[in-house]
Every structure is written in structure tokens, then in C-alpha cells.
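Participant: If you scroll down you'll find the structure; I have some questions about it.
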Amino acid sequence: MLSNHLQNGIESDNLLWSRVPESDDTSTDDITLLNSHRDGDGGVNSLDYEVIENYAYREEQAHRGKLYVGYYVAVKWFFSLLIGIGTGLAAVFINLSVENFAGWKFALTFAIIQKSYFAGFIVYLLINLVLVFSSAYIITQFAPAAAGSGIPEIKGYLNGIDIPGTLLFRTLIGKIFGSIGSVGGGLALGKEGPLVHTGACIASLLGQGGSTKYHLNSRWPQLFKSDRDRRDLVTCGCAAGVAAAFRAPVGGVLFALEEVTSWWRSQLMWRVFFTSAIVAVVVRTAMGWCKSGICGHFGGGGFIIWDVSDGQDDYYFKELLPMAVIGVIGGLLGALFNQLTLYMTSWRRNSLHKKGNRVKIIEACIISCITSAISFGLPLLRKCSPCPESVPDSGIECPRPPGMYGNYVNFFCKTDNEYNDLATIFFNTQDDAIRNLFSAKTMREFSAQSLLTFLAMFYTLAVVTFGTAVPAGQFVPGIMIGSTYGRLVGMFVVRFYKKLNIEEGTYALLGAASFLGGSMRMTVSLCVIMVEITNNLKLLPLIMLVLLISKAVGDAFNEGLYEVQARLKGIPLLESRPKYHMRQMIAKEACQSQKVISLPRVIRVADVASILGSNKHNGFPVIDHTRSGETLVIGLVLRSHLLVLLQSKVDFQHSPLPCDPSARNIRHSFSEFAKPVSSKGLCIEDIHLTSDDLEMYIDLAPFLNPSPYVVPEDMSLTKVYNLFRQLGLRHLFVVPRPSRVIGLITRKDLLIEENGESSAVELQQSTSVRGRYSETATRMDAARPLLDDLLG
């Protein structure tokens with residue numbers, strides 16, 4: 001019992017430690033989300049990843065048999081299957097739409113410029129403008145939470161932050177159709193980050209049975225009522241999004257593990273890997289189906305996979321220095337990109353976007369016009385180059401036939417045997433432009449002047465575009481930027497080491513990895529993704545080298561891109577390491593400014609309503625008194641649970657005396673206390689109480705958490721931070737140092753051996769643990785090994 005741990009009573013000024021210890025707000029875990037998309041009251045709350053083991057929960061668990069446990073496990077795996085299928089189909093739809101819009105746009109433009117370049121430019125600009133306008137209109141008018149990549153918001157959700165609107169059905173729709181418009185409209189952004197958000201939305205909607213607002217819900221799948229279960233599903237959705245975007249199932253698993261999740265369990269690894277595998281099957285099936293030509297312009301190049309298996313087979317020791325230089329350049333440009341996007345986004349939010357949705361739409365349209373003018377106009381200023389003699393041997397046609405786009409684009413050239421190298425990059429889809437930069441056997445296809453021009457202009461466009469009111473990812477733009485300066489370095493190496501068999505495309509690949517490492521600061525997952533999308537395992541050591549260097553250089557200047565954006569949006573992430581100044585602080589110092597409101601075990605309904613209406617605390621310590629008058633803390637009750645009790649009224653009683661929870665018939669199931677994702681949940685204004693109701697009482701003992709986590713007041717704040725984050729807590733009690741110890745648990749008290757070979761260890765175990773295990777072992781027979789592996 002918690003009361004045995006708190007013999008000396010409590011001090012109301014240092015009882016709770018919440019997610020933001022430096023907050024001056026009296027609300028311990030209600031944090032205002034500044035300058036963000038608001039839905040409802042505009043704030044964010046912490047999620048309850050800790051299982052509230054109250055009497056209602058324990059009674060429900062006691063009545064669950066093997067059949068229910070098997071059903072529970074089966075539904076988890078079935079939902080993992082549905083998440084993989086749903087995310088894969090969403091990715092196919094997005095890519096099919098983007099490729100066809102881009103194909104029709106370029107085909108029409110190339111057809112018109114055969115007669116008039118000005119008319120072709122007008123058509124090209126108008127098509128891009130319509131697509132971008134549709135994307136911005138959908139976001140501003142229908143789904144404001146779908147703007148941006150969505151990864152900082154999902155990372156915050158998996159870190160324990162409930163951000164309104166992030167996982168709604170309309171956010172999913174806005175993300176899908178908004179991505180089609182923004183990417184198809186030629187903006188300097190990608191669809192990979194939005195696909196991660198899309199997978200998370202699909203997972204969340206499946207976990208709650210659909211959307212109640214749009215009457216697209218069902219009761220039978222509403223099994224996962226706890227935030228802990230929903231967190232696992234959203235993790236599967238994030239991995240599925242990466243797997244669908246890059247056709248990299250292993251990379252998707254590692255991305256979820258390295259970048260977005262804060263808590264990871266071995267059982268979750270099974271389902272995440274299974275979900276990513278399902279995505280890979282769905283995507284490859286769709287790709288094979290589209291090879292027959294029924295998908296229009298969408299074919300083999302629809303998903304961003306760039307096969308460089310025919311590139312450079314080996315490397316020389318002399319090449320390590322220029323490769324290290326690529327890593328340094330990636331770290332510098334990545335850190336600069338993060339800082340510039342921070343300034344641009346901050347200015348945009350504080351000045352421009354405050355003027356309303358119309359300004360957001362106009363801004364996106366202006367950027368679309370500028371991007372179209374640059375991508376069409378700059379190649380006109382570049383002189384065409386004659387086709388190289390080695391092109392026929394490589395199997396690549398030079399120039400491309402009219403109406404085609406790819407390598408060696410004939411754009412504003414005087415003769416048919418010429419190509420425009422700047423148009424080959426600019427006047428193309430991003431996927432095909434990257435494929436051109438990565439391509440082997442295309443020595444000297446691009447001039448240094450064209451690559452420098454493209455690098456400067458596209459880098460600027462990527463900075464300016466990031467933060468507009470459209471869905472935007474930074475994976476592909478980052479690959480574009482990195483592959484450009486990587487190919488530049490490769491050109492220098494080719495000219496410096498004339499006799500070596502060096503491919504410029506290999507250096508372009510290393511440059512892409514270096515920029516992503518310098519901007520996003522991912523290592524393991526990004527390394528695997530780059531290997532999977534390029535189908536070249538031989539380059540793995542080189543990719544690892546440039547990633548390590550670029551990350552180290554970038555970390556010397558600022559945080560990663562997603563951390564910077566999360567901080568800008570006011571998402572209170574708990575990072576893996578506490579801040580340095582916490583080493584000099586203790587737990588008591590972190591919560592001295594807080595005003596903690598305690599509730600008695602049996603409380604008047606009027607007092608509960610008054611307390612809930614006068615503050616926004618989400619957790620309340622519940623106290624009781626011994627016969628000698630000593631104050632004891634008996635647990636923690638959540639605000640959401642109190643609201644459910646007030647609304648139902650079935651637990652009201654006339655007597656102010658406590659009842660025996662074990663002998664009481666609990667009239668609530670544990671799932672009734674869960675807050676749905678797609679709605680704001682209950683608030684005190686939604687509850688109507690009569691004057692007779694207000695005079696009645698509630699015994700809180702059956703509904704409180706009798707065993708919350710507790711730390712002494714003089715524990716170091718770094719230790720408190722690690723405990724709070726690793727356990728996924730929402731509240732943590734800070735109490736005076738207890739005066740009495742009732743026991744000491746060691747490793748041997750928690751070990752239970754099931755075979756006779758380890759009897760020596762078993763004899764050392766706690767008698768109570770072994771006795772309890774012997775009572776339950778007969779009930780957990782043959783089904784247990786399977787359930788232990790699958791349940792979680």
C-alpha cells in the first residue's frame with residue numbers, strides 16, 4: 001500500500017512532478033501549445049501510458065479467461081495486418097496520382113513547347129498553380145493539422161503528448177489529397193513525411209473503430225481503449241509509412257525504433273516488422289499490377305527506389321578523404337538548413353499566418369509560381385551540350401524523344417543531337433531527377449555550373465517552401481540537395497584521380513546520405529533505408545562513414561530537424577537525455593512552484609464539480625486519515641475518471657462513510673474511462689447535475705490508482721527525468737523521505753524458474769513469490785508459452 005510508504009504525511013507544495021518541471025503554470029501537466037493548429041481549447045495534455053490498476057481494472061482482468069486473451073492477441077495481429085494493407089494502399093494511391101499528374105503535365109508542356117515556349121510555360125505554371133491551390137485550400141479549410149510533415153506531432157504523441165487534431169479522420173484525408181496536390185504541383189518538398197503521418201492516422205482510427213463524427217465507425221474493433229495499446233498501433237503505422245514510402249520494410253522498423261518512439265518492447269518488434277512486411281507485399285503487388293500499363297504514367301519509377309547496383313563496385317583508400325569531405329559538407333548544410341527553416345517558420349507563424357487562411361493560400365500560390373518560373377526559366381538560360389559518344393553503350397537514349405522526360409532532356413536546343421543538363425534536373429519530377437543524379441555510366445552528363453546553379457536555387461526553394469500550409473516532407477528534397485553537391489565532389493575526384501574507375505553517381509548517393517544525416521541526425525535507420533532503396537550493399541561502409549561524420553558536425557551546431565520543429569510548435573518532448581543543469585537539482589526543486597490539490601477519499605459531488613471547474617489539473621492525490629488523525633496518501637485519481645463518475649451518477653451515495661472496495665459491485669468497465677482519439681472527451685461543462693446530486697458523495701477508492709510511482713524529495717532530477725521518461729509516466733509523486741522500510745526486493749525475488757535444472761536459483765527465491773507462482777501455474781498451462789511471446 002502507498003500509505004505504508006508515506007508514514008510522515010505529505011507536503012502539498014512538493015507532491016507532484018509533471019512533464020515540464022520549469023513551467024510556472026499551476027497546472028502540473030496541462031501545457032499550452034503555442035502557435036499551433038488548435039482544435040477545441042487549443043491545449044495539449046499528456047497521455048496515460050501507465051496502466052491505472054484500480055479496482056475496476058483488476059476486477060475486469062480477473063474475469064478475463066484464456067479465450068479473451070487469445071482474442072485480444074489475435075485482434076492485435078489482425079490490426080497490424082490492416083494497418084499494413086491500409087498504409088500500402090494509401091501510398092499506392094498517392095504515388096499513382098502524383099506520377100500521373102506529373103506525367104500529364106510534362107507531356108502536355110513538352111507538346112506545347114514544340115510550337116511556343118511561352119505558351120508551354122503558361123500551361124506548366126497554371127497546372128502547378130491549380131494543384132498547389134487545391135492542396136492549400138484543403139489544408140486551411142478542412143484539415144489544418146495535416147500541414148507539414150506530421151513527424152514532430154507523431155513523435156510527440158509517442159513521447160506521451162496528446163496534440164488535438166493530429167490523428168483525426170479529416171487529418172488523414174487532408175494528408176492524402178494535400179500531398180497529391182503539393183508534390184504533383186512541383187514544390188520543393190516530398191511525400192515521405194506525410195506518409196508516416198498517414199500510417200499513424202490509419203492505425204489510430206483502426207484502434208478506436210473509425211470516426212464517430214463522420215459515422216464511419218464500428219463497435220467490434222473498439223478493443224484498444226488504453227493509450228498504451230494505441231501507442232503500439234501508431235508505432236506500427238509509422239513504420240508502415242516509411243516502408244511504403246521507400247519500399248524499405250527493415251528501414252521502416254528501424255525508423256520507428258530510432259526516430260519516433262520513446263518506449264520500445266520486444267513484443268512490439270514482432271508486430272512492427274509484420275506490418276512493414278505486409279506493406280512491402282502490398283506495394284510490390286501494386287507495382288507488378290501496374291507494369292501492364294493500366295496505371296497510366298505510374299510504372300516502375302513510381303516509388304522512390306533508385307537502383308545503383310550497376311554503379312561503382314569498389315573504392316580506393318585515396319577516396320576516403322573526399323568522402324569525408326562530403327560528410328562535413330552534409331553536416332554544415334544540414335545544420336544551416338535546420339536553422340534557416342526555424343527562422344522562416346517562426347517568422348511565418350508570428351507574422352504572416354496570423355492574417356488568416358487567405359494569406360496562407362496566397363503564400364503557397366506565390367511560392368508555386370516562383371518555383372515554376374525557376375524550374376522552367378533557368379534551363380532556358382543554359383546552353384545545350386552535345387550528346388556524349390558513350391551514351392549508346394549505356395543503353396540510355398540521348399536526347400530523349402519529344403514528350404519524354406528523364407536523362408538527356410532536349411529542352412530549348414538548336415539541334416536534335418543536344419541536351420540541356422539543367423533541364424534534366426529541373427524540368428523533371430524529383431524522383432526522376434534523383435535517378436538521373438544517381439545514374440551510372442553517365443560521366444560528365446552534368447556540368448559543374450549547372451549543378452551549382454541547381455544546388456543554390458533548390459536549397460533556397462526548400463527552405464522557403466518548408467512551413468507553408470501544405471503537407472510537406474523533407475526526405476526527397478534532402479536527397480536532391482545532397483546528391484547535387486555529392487555529384488560535384490565526384491566530378492572533382494574523377495578529374496583528380498584520372499585512372500581510377502570512379503562513378504559520379506556513387507558520390508551523389510553519399511552526398512544524399514550526408515545531407516539527411518546532417519539535417520535529420522538519423523544514423524542506423526537512414527543507413528538501412530539508403531541501402532534498401534539503392535540495392536547496393538557494397539556501399540554500406542561508405543554510407544556509414546558519411547552519416548557518422550555529418551551527424552557529428554551537425555550536432556555541433558543545433559538539434560535535428562524534427563526536434564527543432566517540435567520545439568518551435570511548443571511540443572514538450574522529453575528527449576533521451578536530460579538537460580545538463582538538471583544534474584545540480586533535486587526533485588523537490590522542480591515542483592516547488594506547483595499548487596497541488598488533494599481530494600479526500602469520500603468527497604461531496606459539489607466539491608468535485610467545484611474543483612474540476614476551477615482548475616485544469618489532470619491528476620489529484622487522494623488522501624485518507626488513520627484513527628489517530630494521521631494523513632495518508634492512498635492513491636491518484638485522474639480528471640477524466642472523475643468526469644465519467646459525475647456523468648454516470650451510478651456511484652453516488654448518500655453516506656459520507658467509505659465502503660469496502662473489494663465487497664463492492666463495480667458498475668463501470670475499465671474501457672468506459674478511456675478517452676476517444678477523435679473527440680475532445682468529456683469536460684465539466686458537458687455534465688448536468690441537480691441540486692440533489694450535488695449533496696451526494698462519491699467514494700473514490702475503487703477508481704483511483706492505489707500504486708502510483710513515488711520518489712523521495714531529495715532524488716536527483718536527472719534520475720527522476722530518466723524514470724519519468726522510461727516508464728512513460730504522466731504523474732510522479734514527490735514525497736518526504738519515508739521513515740520505515742517494510743521490505744527489500746532484489747533480482748531473485750522477481751525470478752521464477754520453470755524447470756528443475758535451475759533449482760539452485762529457485763531455492764533462493766522469495767517464498768511468497770514461489771508460493772504465488774505455484775498457485776497460478778496450473779491455470780497457465782500449455783497456452784502460456786505462446787501467449788508470452790505474442791502478448792504485449
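First residue shown is number 1, and so on along the chain.
Cβ coordinates are placed from backbone N, Cα and C, and glycine is handled just like the others.
Pulled from Swiss-Prot, these are the listed features:
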type	residues	note
DOMAIN	592-652	domain 'CBS 1'
DOMAIN	704-761	domain 'CBS 2'
MUTAGEN	I180 to R	Abolishes the activity
MUTAGEN	L187 to R	Abolishes the activity
MUTAGEN	P471 to L	Abolishes the activity
Participant: Please report the distance from the Cα of P471 (mutagenesis position) to the Cα of L187 (mutagenesis position), rounded to the nearest angstrom.
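Facilitator: One finds 11 Å between the Cα atoms of these residues.
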Participant: Per DSSP, what is the residue tally for the domain 'CBS 1' (592-652) in helix, strand and coil?
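Facilitator: Per DSSP, the residues of the domain 'CBS 1' (592-652) fall into 20 helix, 21 strand, 20 coil.
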Participant: Can you name the residues of this chain that are 6 or more positions from I180 (mutagenesis position) yet have a C-beta less than 8 Å from its C-beta?
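Facilitator: Set apart from I180 (mutagenesis position) by at least 6 residues yet with Cβ under 8 Å, we have I94, S97, V98, F101, L131, S135.
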Participant: Within 10 Å of each Cβ, count the other Cβ atoms and name the one among the mutagenesis positions L187, P471 with the highest count.
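Facilitator: Within the set of mutagenesis positions, the most crowded position is P471.
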Participant: Can you check what DSSP calls I180 (mutagenesis position), collapsed to helix, strand or coil?
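Facilitator: The residue in question, I180 (mutagenesis position), is helix (DSSP, three-state).
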Participant: Averaging the per-residue pLDDT over the domain 'CBS 1' (592-652), what integer do you get?
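Facilitator: Mean per-residue confidence for the domain 'CBS 1' (592-652): 88 out of 100.
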Participant: Three-state secondary structure of L187 (mutagenesis position) from DSSP?
Facilitator: coil
